[in-house]
Structures are given as C-alpha cells and as structure tokens.
Amino acid sequence: MQILLANPRGFCAGVDRAISIVENALAIYGAPIYVRHEVVHNRYVVDSLRERGAIFIEQISEVPDGAILIFSAHGVSQAVRNEAKSRDLTVFDATCPLVTKVHMEVARASRRGEESILIGHAGHPEVEGTMGQYSNPEGGMYLVESPDDVWKLTVKNEEKLSFMTQTTLSVDDTSDVIDALRKRFPKIVGPRKDDICYATTNRQEAVRALAEQAEVVLVVGSKNSSNSNRLAELAQRMGKRAFLIDDAKDIQEEWVKEVKCVGVTAGASAPDILVQNVVARLQQLGGGEAIPLEGREENIVFEVPKELRVDIREVD
C-alpha cells in the first residue's frame, strides 16, 4: 500500500504563533495561565497545554483578578475585549493576524455606518469574534452560510453594503456565496481577495491533488476544527472515501483493506507528530514509505508579542 502525504499540511503561522504565546507565557509567568476558548481547535494541543498549566475558560468571569489571560487564535468580540480591560488582568492576544485583518474591515464598515455581511459558520468562535466588531446601530451586521441565505436576506441600504469571510471556509463554497451576493446586491463591495487565509487555501489545493491519486484520504484534525472538516469534505466531494481523525488510534483497519494508495493530510491546527503516528500505523497495516507530494512552499511567520519573545530554554 502506497502512502502519500499532502503538501503543505499541518500547522500554519497563526497556529504556531498562538501555541508559542501560551507556551512562552507558561515558561515566563508559570502556571496557571488562563486561555479564553481552546487556543486552537486540536485536542492533542489543548490537552498537552492543559497538562502544563493552561486553564481553558469560556467566560472572563471565570478568571481571577491578577491572572494572565490569553485570547485564542480565533479572536474575540469587542465586548469580551472590553470586559477583560475592565478587570485587573494581564492580557495577551493570540488572535491570528489574518483574523485581525477581517476584524479591521468590519470595524471600518461599522464606523462608516455601512451594513456588512459575513460569510461564515454560525456558532464558530471566529464568527462570534468577527460579528462582535460591529457596533453601529445605524447600520447592521448579518451572517450568511449559503446562497439560499443570501436570497432570503433583506438589508436597509443596498447602496452601502460590504462583505467579509471567515478565514477557514471552503474556497469553492465561498465562491458560490460571493457570486450570489454580487447577483443579489450588485453594488456590494468586498475585499480585493476573499478573506480565506493562505493556509486554508493551500491545504485545500493540496488535498485536491492528493485525492486525485489516493483511494482513501485520512485528514488529521479534531472534529471542531473548521479547516480540517473542509479538507475531508473536499476529498469526499471528489468521490473519495475520506475520514477525519484525531490520531492514529481512530484508524479502522477496514478503511484501508485492499487499498493500493492512501493519502494523509492534516488541518492547520494539527501537529506533525500526529501525522507521523498515522503514517506509522498505516505502515503496520501494510503501508510502504510515506511519499510527500510537491506543493506550495510556506514561509510566513507571525511574531509573538514582544513581552513574550524569549527563548524558553533560558527560563527555568
């Protein structure tokens, strides 16, 4: 059985930065460090940080005075940010800079009183944070997930309208929603390029190439990871059996029985150790050496806040 590895796969710059912020805060300040929401959507990462003293909470009221608080990579609303400011807390922001860019687009529209439409998944923390940047009662902020939502939507002023997107969406699905928005509201204004981030786009492109060759595709990622779910859906849409797995223990032998080629990829919040474990398990089931496919090279790095720029090896 041939094993193919998608390229790129796994950690993106925003996830790397967010995890480093929590790790460095633990090294400098010691446990406990409070993190609002899972810093990234990966069970292995969250469990390992929890073991080292990170406490994951959903409400600022759960954080004691004088504590260290970190906002997750998904970003937070202005209301959450203001609540944290009103408390005696030291706050570090692990929001992905590409999410912050979308926040700034929404804030600009809010200041101008223009209505805004966000393409995204209801209930996702990134969507909640992005919607929470809009505060102008003269305008309005709306969420759509599908072309059907667009056709049902009514706004106050079609002449002054803009749209933004969640950063971890399906490129193909989002294109369909944008097409519907432009037909429904001909004067709507959007970003020069949709807000789907480079890592999401690259990983979807890579899984498309992977699924062209593999009979079965394994996506390493947690069930609550938006970008990981989109990878599995894309492979399935291409007619391949695809499974979203947290780790090697989730692999069922019958998935790869009599399969000649299996493909492996990982969502942007899944560490490479999990991919290595999956490859090792596939090799136990008869797989050969893992062969990486060619793909886009990624060299983007996002710096951590200057207060946390320390070599953690220097910290006792």
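Cβ coordinates come from backbone N, Cα and C, glycine included.
The noted changes are left out; the structure has the residues it started with.
Note that the structure is predicted; figures quoted are calculated from it, not measured.
Mutagenesis annotation in Swiss-Prot: Cys12 to Ser, described as Loss of catalytic activity; the structure shown retains the original residue. Record note (Swiss-Prot), mutagenesis His41 to Asn: No effect on catalytic activity. The unchanged residue is displayed. Feature annotation from Swiss-Prot assigns (2E)-4-hydroxy-3-methylbut-2-enyl diphosphate binding site to His41, His74, His124, Thr167, Ser225, Ser226, Asn227, Ser269. Annotated dimethylallyl diphosphate binding site per Swiss-Prot: His41, His74, His124, Ser225, Ser226, Asn227, Ser269, in sequence order. The annotation isopentenyl diphosphate binding site is assigned in Swiss-Prot to His41, His74, His124, Ser225, Ser226, Asn227, Ser269 on the grounds of experimental evidence. Among the mutagenesis results in Swiss-Prot, His74 to Asn has the note: Reduces catalytic activity 2-fold. The residue drawn here is the original one. Annotation of the mutagenesis experiment Cys96 to Ser in Swiss-Prot: Loss of catalytic activity. For the mutagenesis experiment Val99 to Ala, the note given by Swiss-Prot reads: No effect on catalytic activity. Annotation of the published mutagenesis His124 to Asn in Swiss-Prot: Loss of catalytic activity; the original residue is retained in the structure shown. Taken from Swiss-Prot, the feature active site, proton donor applies to Glu126, supported by a curator's inference. Here Swiss-Prot describes Thr167 to Ser as a published mutagenesis experiment; the accompanying note says: No effect on catalytic activity. For the mutagenesis result Thr167 to Cys, the note given in Swiss-Prot is Reduces catalytic activity 3-fold. According to Swiss-Prot, the experimentally introduced change Asn227 to Gln is described as follows: Reduces catalytic activity 20-fold.
In the three-state DSSP scheme, His124 (mutagenesis position) falls into the coil class. Close to Ser225 ((2E)-4-hydroxy-3-methylbut-2-enyl diphosphate binding site), meaning Cα to Cα within 10 A, are the following recorded positions out of His41, His74, Cys96, Glu126, Thr167: His41. When the mutagenesis positions His41, His74, His124 are compared by the number of other C-beta atoms lying within 10 angstroms of their own C-beta, His124 comes out lowest.
Here Ser226 ((2E)-4-hydroxy-3-methylbut-2-enyl diphosphate binding site) is positioned 8 angstrom away from His124 (mutagenesis position), judged by their C-alpha atoms. Note: Cys12 (mutagenesis position) has non-local neighbours Cys197, Tyr198, Ala199, Ala268, Ser269, Glu298, Ile300, i.e. same-chain residues 6+ apart with C-beta under 8 A of its own C-beta. Spacing of Asn227 (mutagenesis position) relative to Thr167 (mutagenesis position) is 9 Å (Cα to Cα, whole number). Taking the centre of the Cβ atoms of His41, His74, His124, Ser225, Ser226, Asn227, Ser269 as the isopentenyl diphosphate site, the nearby residues of that chain (Cβ within 8 Å, site residues left out) are Val40, Glu126, Thr168, Asn224, Ser228, Gly267, Ala268.
Site extent for dimethylallyl diphosphate: among the recorded binding residues His41, His74, His124, Ser225, Ser226, Asn227, Ser269, the largest C-alpha separation is 15 Å. Non-local neighbourhood of Thr167 (mutagenesis position): Cys96, Leu98, Val99, Val102, Glu126, Asp195, Ile196, Cys197, Thr200, each in the same chain, at least six residues away, with C-beta under 8 Å from its C-beta. Ser226 ((2E)-4-hydroxy-3-methylbut-2-enyl diphosphate binding site) sits 11 Å from His74 (mutagenesis position), taking the C-alpha atoms as the reference points.
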